[in-house]
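Asks: So Swiss-Prot has the following annotated:
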type    : residues                                                       : note
BINDING : Arg71, Ser72, Ser73, Ala74, Asn75, Val76, Ser77, Ser78, Gln169 : 3,4-dihydroxybenzoate binding site
BINDING : Arg71, Asn75                                                   : benzoate binding site
BINDING : Arg71, Asn75, Tyr135                                           : salicylate binding site
DOMAIN  : 221-273                                                        : domain 'HAMP'
MUTAGEN : Arg71 to Ala                                                   : Abolishes binding of all ligands
MUTAGEN : Ser73 to Ala                                                   : Abolishes binding of quinate and protocatechuate, and shows reduced affinity for benzoate and salicylate
MUTAGEN : Asn75 to Ala                                                   : Abolishes binding of benzoate and protocatechuate, and shows reduced affinity for quinate and salicylate
MUTAGEN : Ser78 to Ala                                                   : Does not significantly alter binding of benzoate and protocatechuate
MUTAGEN : Gln142 to Ala                                                  : Strong decrease in quinate binding and small decrease in affinity for salicylate
MUTAGEN : Asn158 to Ala                                                  : Strong decrease in quinate binding and small decrease in affinity for salicylate
Amino acid sequence: MVPTRSTARMLANLKIRTGMFWVLSLFSLTLLFSTASAWWAALGSDQQITELDQTAHQSDRLNNALLMAIRSSANVSSGFIEQLGGHDESAGKRMALSVELNNKSQALVDEFVENAREPALRGLATELQATFAEYAKAVAGQREATRQRSLEQYFKVNSDAGNAMGRLQTLRQQLVTTLSERGQQIMLESDRRLARAQLLSLCLLGVTVVLAVLCWAFIAQRVLHPLREAGGHFRRIASGDLSVPVQGQGNNEIGQLFHELQRMQQSQRDTLGQINNCARQLDAAATALNAVTEESANNLRQQGQELEQAATAVTEMTTAVEEVARNAITTSQTTSESNQLAAQSRRQVSENIDGTEAMTREIQTSSAHLQQLVGQVRDIGKVLEVIRSVSEQTNLLALNAAIEAARAGEAGRGFAVVADEVRTLAYRTQQSTQEIEQMIGSVQAGTEAAVASMQASTNRAQSTLDVTLASGQVLEGIYSAIGEINERNLVIASAAEEQAQVAREVDRNLLNIRELSNHSAAGAQQTSEASKALSGLVGEMTALVGRFKV
């Protein structure tokens, strides 16, 4: 179908922004529909995965419940056998484990029934719960028969438990078959959902390809072709050719670009004419400026020579004043260092005094503790005397018991062995008591020697403290004298520094004036050179303007 003239005019005036808006809107709608479809498919898949997971959990709950129920009955049987063998403690543990397993299996069955919402599972789950209650009752009867040690009652309830377990196994098989069929049904539904999603994705892909082709055709016809034409105009303008006029194309963004390009071409033509006029005026002004700058440069050179002589004289005076200031500052610094050393010595003496006092107090405390230790050692010796007396009496009693056992003959042999062991223990206790008494005697002697040594250390520490206090008083006098010397040196250094500062300020001002004079001379020289360069640039500018084709 060939587009009519009105249609072509409409496309020429169609805003690129509007066209791109429609294209992007179609793409956005396609993307939105694709996203919604994918979201719907994902929700369906999530539901199916959840159902499969619940089905698997139901099978696990059912199998674990039956396994724990079987283990509960097995523990009761083991407990019954152990109780018959006289192992009551082990049988009790078996009974407790059976109760725990029965409670866990009951919880799993209740959870299975609660989650069995399908009609096909609901009836079987209810029957399973009732049958499990019968089985739990039979196992409880086994535990009761075990506690009563009734073999007849145990075999009776054991038969009931076996029958209930048989029905539970049959129900488990039916439930597992039903759950498996439900899982297969979910997988078939998932396959059908996947096929629908794939077909929908292919359709959306076809729509996207068609939209992409239409978008490319619009961009190639309404954007790329006009931009190539505009690029040709830009290349000609960049090369200096302004002779080819720019024609407008429509009222859209590309048309506005061509209108602005036309305005730029005309503006460059006007600018080139103005530049040509300005170049002639600059040539005349540069000649006059060159003469004025030559005269200014000569005057500034003479002024710089006179300032150089004045700056040299002030620099020599500044050097002398700074030497005086440095000597005063050096003296002040030396005095300050002496003051710091004196202060440091005073602090160290103060720390020595505090340390000596603390050491004296600690030695006195240690001496008191050692005195307490001596008393405690004496108390321990008294306790050991009592223990030794008790062991001697125990030895005598064991000897009497051995004699009585010997009189009893064969009937008292076991008692004689015990009496002999008691006598041996009493003998060992007596020997250990003697060894401890010897060690306590050594500790007591060492402690008394330590107390005497502590007392001597206390006396020496007190003497050291008195000497340190006297040294601190002497250092305090030295510190005060150094402080007065430091204050006087600071006054001298401050006065010398003020004089040096004034001299430096004068020297700096003269140097600044000389620097400004040099800068002015250099500026005049640069201005002269710039005026000459400006004359050359005027010629070059005229030549450049001549290169353009208007």
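If you go along the chain as it appears here, the first residue is 1 and each next one adds 1.
Even glycines carry a Cβ here, placed using N, Cα and C.
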Asks: Which Cβ among the recorded positions (Ser78, Asn158, Gln169) has the fewest C-beta neighbours inside 10 Å?
Replies: Gln169
Asks: Which residues in the same chain, at least 6 apart in sequence, have a Cβ under 8 Å from the Cβ of Gln142 (mutagenesis position)?
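Replies: Non-local contacts for Gln142 (mutagenesis position): Ser73, Val76, Ser77, Phe80, Tyr154, Val157, Asn158, Ala161.
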Asks: Look at each of the recorded positions, Ser73, Asn75, Ser77, and point out the one with the fewest other Cβ atoms around it within 10 Å.
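Replies: Per-residue Cβ counts within 10 Å for the recorded positions Ser73, Asn75, Ser77 bottom out at Ser77.
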Asks: Measure from the Cβ of Tyr135 (salicylate binding site) and count the other Cβ atoms within 10 Å, all protein chains considered.
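Replies: Step by step: centre on the Cβ of Tyr135 (salicylate binding site), count other Cβ atoms within 10 Å, giving 27.
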Asks: From the recorded positions Ser78, Tyr135, Gln169, pick the residue whose C-alpha lies nearest to the C-alpha of Arg71 (mutagenesis position).
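Replies: When the Cα distances are compared, Ser78 comes out closest.
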Asks: List the Cα distance (Å, whole number) between Tyr135 (salicylate binding site) and Asn75 (mutagenesis position).
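Replies: Each residue's Cα considered, Tyr135 (salicylate binding site) and Asn75 (mutagenesis position) end up 15 Å apart.
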Asks: Summarise the domain 'HAMP' (221-273) by DSSP state, stating how many residues are helix, strand and coil.
Replies: 39 helix, 1 strand, 13 coil
Asks: Over the span of the domain 'HAMP' (221-273), how high is the average pLDDT in this prediction?
Replies: 73
Asks: Taking just the CA atoms, what is the gap between Gln169 (3,4-dihydroxybenzoate binding site) and Asn75 (mutagenesis position) in Å?
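Replies: So the alpha carbons of Gln169 (3,4-dihydroxybenzoate binding site) and Asn75 (mutagenesis position) sit roughly 19 Å from each other.
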Asks: What count of other C-beta atoms do you get within 10 angstroms of the C-beta of Arg71 (mutagenesis position), across all chains shown?
Replies: 17
